[in-house]
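Feature annotations, reproduced from Swiss-Prot:
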type: ACT_SITE; residues: Asp188; note: active site, proton acceptor
type: BINDING; residues: Leu68, Gly69, His70, Gly71, Gln72, Phe73, Gly74, Tyr75, Thr76, Lys91; note: ATP binding site
type: BINDING; residues: Asp457, Asp459, Asp461, Tyr463, Glu468; note: Ca(2+) 3 binding site
type: DOMAIN; residues: 365-400; note: domain 'EF-hand 1'
type: MUTAGEN; residues: Asp188 to Ala; note: Abolishes kinase activity
type: MUTAGEN; residues: Ser245 to Leu; note: In mod1; abolishes kinase activity; when associated with V-295
type: MUTAGEN; residues: Ala295 to Val; note: In mod1; abolishes kinase activity; when associated with L-245
Amino acid sequence: MGVCFSAIRVTGASSSRRSSQTKSKAAPTPIDTKASTKRRTGSIPCGKRTDFGYSKDFHDHYTIGKLLGHGQFGYTYVAIHRPNGDRVAVKRLDKSKMVLPIAVEDVKREVQILIALSGHENVVQFHNAFEDDDYVYIVMELCEGGELLDRILSKKGNRYSEKDAAVVVRQMLKVAGECHLHGLVHRDMKPENFLFKSAQLDSPLKATDFGLSDFIKPGKRFHDIVGSAYYVAPEVLKRRSGPESDVWSIGVITYILLCGRRPFWDRTEDGIFKEVLRNKPDFSRKPWATISDSAKDFVKKLLVKDPRARLTAAQALSHAWVREGGNATDIPVDISVLNNLRQFVRYSRLKQFALRALASTLDEAEISDLRDQFDAIDVDKNGVISLEEMRQALAKDLPWKLKDSRVAEILEAIDSNTDGLVDFTEFVAAALHVHQLEEHDSEKWQLRSRAAFEKFDLDKDGYITPEELRMHTGLRGSIDPLLDEADIDRDGKISLHEFRRLLRTASISSQRAPSPAGHRNLR
């Protein structure tokens, strides 16, 4: 149901996630294979039969004025708040056009999303929802600065300076990070869906269109193809997408901001999809030679085709290029870090030891994003994470509801020196993104993983023997269960290849991460 609430122009407006959105001047028709094929099943539309539970006194509070734009189910207007004269945007949705239950669900979901994100500085502010016998009214902040797309096109060469681009990208990443903490994936990040609050050059950017957005349960994936062709991530086309797809889209936008061209282009949508799946962005053409290495590194790490190796929104906010001029307090807790902390307790003892060894080989520059995450969780800034701070951090990943006993179990697994606290070294071992380390710098991965291996391989013969494993871990009793997990060829010892495989893959006991008990079904 997303509508761009611009007092200048409305592009890509749509009242239904199941319908095509209006074409924009710089993008092909957004795709949505969820389009319903059901026939109308009754003389009274579902919308007319539904009480949405919203207030019934819209006209007592607002006077509708100038038309801004329209979608499939209704129109968007400027309206005046009667008590104080404030100008707002009102989307008026026609109940008679909500024929099927899915259309009603879409309206309710959009309101739910706007309420969930209410208060975020880079999301259009939700004021209220009303209804009467004929319409649903969604009242929001009015943005009068125009679309991000229009500002791009107004720039010389259709591109931003690096400094200005970083400011814009930082705001989009903050929106994505906030969405992901709420168990929400935007699914249609593109310049047309961001508006400026005002025409001022330093106006804040606002995300306005959540028409394709959806809640997702932890560990689950979307299996449909939605979004806009130029910005769609490879995993969306493979029908296995999640929050990572939003970061890919922001990577595409960043590429456009910096050079004025799309990274993946063809004359047809099928051609675009093939480009997305097969090719890498071109950094050899003008003006990339004049763009900083830091900016190029940032874009490349967002446009990694493997979603496991792609930066998360929170990690991207820690990157030197986008962080310059920003504050550490802008960086939200990273859902992938929280997931890694939850998973660490499920890993075998051997994998926990291996990850600790790998973490000890990394320098500060390689784990700067994890330093930001540690500092965000360490509320009292005493250099360690307490049980209460761990509980507060894990609670920020809203779809999960962990019992205190489970939080204590997680902290105990991470706390290798058993002092009841998690220091930074222990935190890195549990929070590390191994796939990213391998993808972003394969040579460094080879060196780091070998160095970790050699912490076990005391005689440097190229294998970890049972006795070396026992000496490193300090474990008593049979070492066979640990050895068996990594010893793929069953020769009674662990090679470097087998050790790297252990680092890359979750242990056998944790390959199926369960959805949290008591997960709130937000749909």
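Using N, Cα and C of the backbone, Cβ positions are placed for all residues, glycine too.
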Would you pick out, from the binding-site residues Gln72, Thr76, the residue whose Cβ has the largest number of other Cβ atoms within 10 Å?
-> Thr76
How do the residues of the domain 'EF-hand 1' (365-400) split into helix, strand and coil according to DSSP?
-> 22 helix, 1 strand, 13 coil
List, in sequence order, the residues of the same chain other than Asp457, Asp459, Asp461, Tyr463, Glu468 whose Cβ lies within 8 Å of the centroid of the Cβ atoms of the recorded Ca(2+) 3 site.
-> Phe456, Leu458, Lys460, Gly462, Ile464, Thr465, Lys493
Reduce the DSSP letter at Asp461 (Ca(2+) 3 binding site) to three states and note it down.
-> coil
Of all the binding-site residues given, Asp461, Glu468, which has the fewest Cβ neighbours within 10 Å once its own Cβ is left out?
-> Asp461
Among Asp457, Asp459, the most crowded of the binding-site residues [Cβ within 10 Å] | Asp457
Inter-residue C-alpha distance, Asp459 (Ca(2+) 3 binding site) and Ala295 (mutagenesis position) (nearest angstrom) = 43
Give the three-state DSSP assignment (helix, strand or coil) for Gly74 (ATP binding site).
-> strand
Count the Cβ atoms, other than its own, that fall within 10 Å of the Cβ of Asp188 (mutagenesis position), considering every protein chain shown.
-> 28
Taken over the domain 'EF-hand 1' (365-400), the model's mean pLDDT = 92
Reduced to three states, what secondary structure does DSSP give Ser245 (mutagenesis position)?
-> helix
Let me know the largest Cα to Cα distance in Å among the ATP-binding residues Leu68, Gly69, His70, Gly71, Gln72, Phe73, Gly74, Tyr75, Thr76, Lys91, as an integer.
-> 14
Could you check which of the recorded positions (Ser245, Ala295, Asp457) sits closest to Gln72 (ATP binding site), going Cα to Cα?
-> Ser245
Counting every protein chain shown, other Cβ atoms within 10 Å of the Cβ of His70 (ATP binding site) number 18
